[in-house]
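Sequence annotations record features per position, and here Swiss-Prot assigns NAD(+) binding site to Trp60. Variant annotation in Swiss-Prot: Asp68 to Glu, described as In strain: 10536, CZ, 18323 and B6; the structure shown retains the original residue. Annotation comment: Swiss-Prot describes His69, Glu163 as active site. As a published mutagenesis entry, Cys75 to Ser appears in Swiss-Prot alongside the note: 33% of wild-type NAD-glycohydrolase activity. Under its mutagenesis annotations, Swiss-Prot gives Cys75 to Gly the following note: 38% of wild-type NAD-glycohydrolase activity. For Asn129 to Ser, Swiss-Prot lists a natural variant annotated as follows: In strain: CS. Listed in Swiss-Prot is the mutagenesis experiment Glu163 to Asp, annotated as follows: Reduction of several orders of magnitude of enzymatic activity. According to Swiss-Prot, the natural variant Ser196 to Pro carries this note: In strain: CZ and 18323. Among the natural variants in Swiss-Prot is Met228 to Ile, noted as: In strain: 287, Al1561, B572, CHANG and HAV. Annotation of the natural variant Ile232 to Val in Swiss-Prot: In strain: 10536 and B6. Natural variation at this site is recorded by Swiss-Prot as Ile232 to Met, annotated: In strain: CZ and 18323.
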Amino acid sequence: MRCTRAIRQTARTGWLTWLAILAVTAPVTSPAWADDPPATVYRYDSRPPEDVFQNGFTAWGNNDNVLDHLTGRSCQVGSSNSAFVSTSSSRRYTEVYLEHRMQEAVEAERAGRGTGHFIGYIYEVRADNNFYGAASSYFEYVDTYGDNAGRILAGALATYQSEYLAHRRIPPENIRRVTRVYHNGITGETTTTEYSNARYVSQQTRANPNPYTSRRSVASIVGTLVRMAPVIGACMARQAESSEAMAAWSERAGEAMVLVYYESIAYSF
């Protein structure tokens, strides 16, 4: 059963049904983080290369709690103090996120709330030892501080998760190139242009094979249901998406999504 279908069923029958489905259908193969870490990751951003090629990406703050980041508590919708910069090993999913934002601009224009013009960027980044798998870091946190409730769905999450967290900063030297996507709200034409970064330093590096070890959250530890998309978690994905909308978005990417139950910070989507 595709996870997108399971998500739709979850909306109708509740998360307990979803947990039962994943407990039965979870893969028995090696988890995704057992594979070689990616050499290249991607990030959607609205900032132009004139800024990013010069300054890179810098995290909002120094909160290095992985769960705070993945649930959005330390991101822009929360306290804006995350110590991580979100990226994804899936270029396709990053492209779909950009398409989603572009469609929002088009729909806003139709509703009389904008021009329909849109500019977005997909940055191609060389991963190195400062990039950590979100899924493996999450389960490291559960093993260290929780009661291992999340282990039930470890196989299912590992199959679909592709977020990688850069700690503190991504320097300009790690940013290989950018694809600029422009949608003309008047003509409806969409054009893409690629620019290379003159400051990029070519090296043979990969993301860290080990999880990031978080300090424990100071927030209450309670059982909660958290959406783990295959890209950028809550720091790039929209918090207000319904399960139906997120399932449709994921299906467009040809990927899948999972819901993960774990003992973590209380957070309401």
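Just so you know, glycine gets a Cβ as well, placed from its N, Cα and C.
Structure coloured by features recorded in Swiss-Prot.
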residue: Trp60; record: NAD(+) binding site; DSSP class: coil
residue: Asp68; record: variant position; DSSP class: helix
residue: Cys75; record: mutagenesis position; DSSP class: coil
residue: Asn129; record: variant position; DSSP class: coil
residue: Glu163; record: mutagenesis position; DSSP class: strand
residue: Ser196; record: variant position; DSSP class: strand
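Cys75 (mutagenesis position) sits 29 Å from Ser196 (variant position), taking the C-alpha atoms as the reference points. Note on Glu163 (mutagenesis position): other Cβ atoms within 10 Å of its Cβ, all shown chains, come to 29. Around Asn129 (variant position), the same-chain residues six or more apart in sequence whose CB sits under 8 Å from its CB are Thr205, Ala207, Asn208, listed in sequence order. Among the recorded positions Trp60, Glu163, Ser196, none has a Cα sitting within 10 Å of the Cα of Asp68 (variant position). The two recorded residues Trp60 (NAD(+) binding site) and Glu163 (mutagenesis position) have their Cα atoms spaced 18 Å from each other. Rounded to a whole value, the Cα-Cα separation of His69 (active site) and Glu163 (mutagenesis position) is 12 Å.
Its Cβ taken as reference, Ser196 (variant position) is surrounded by 13 other Cβ atoms within 10 Å in the chains shown.
Summarising the environment of Cys75 (mutagenesis position), the number of other Cβ atoms within 10 Å of its Cβ, over all protein chains shown, is 25.
A gap of 24 Å separates the Cα atoms of Glu163 (mutagenesis position) and Ser196 (variant position). Residue environment of Asp68 (variant position) contains 26 other Cβ atoms, counted within 10 Å of its Cβ in all protein chains.
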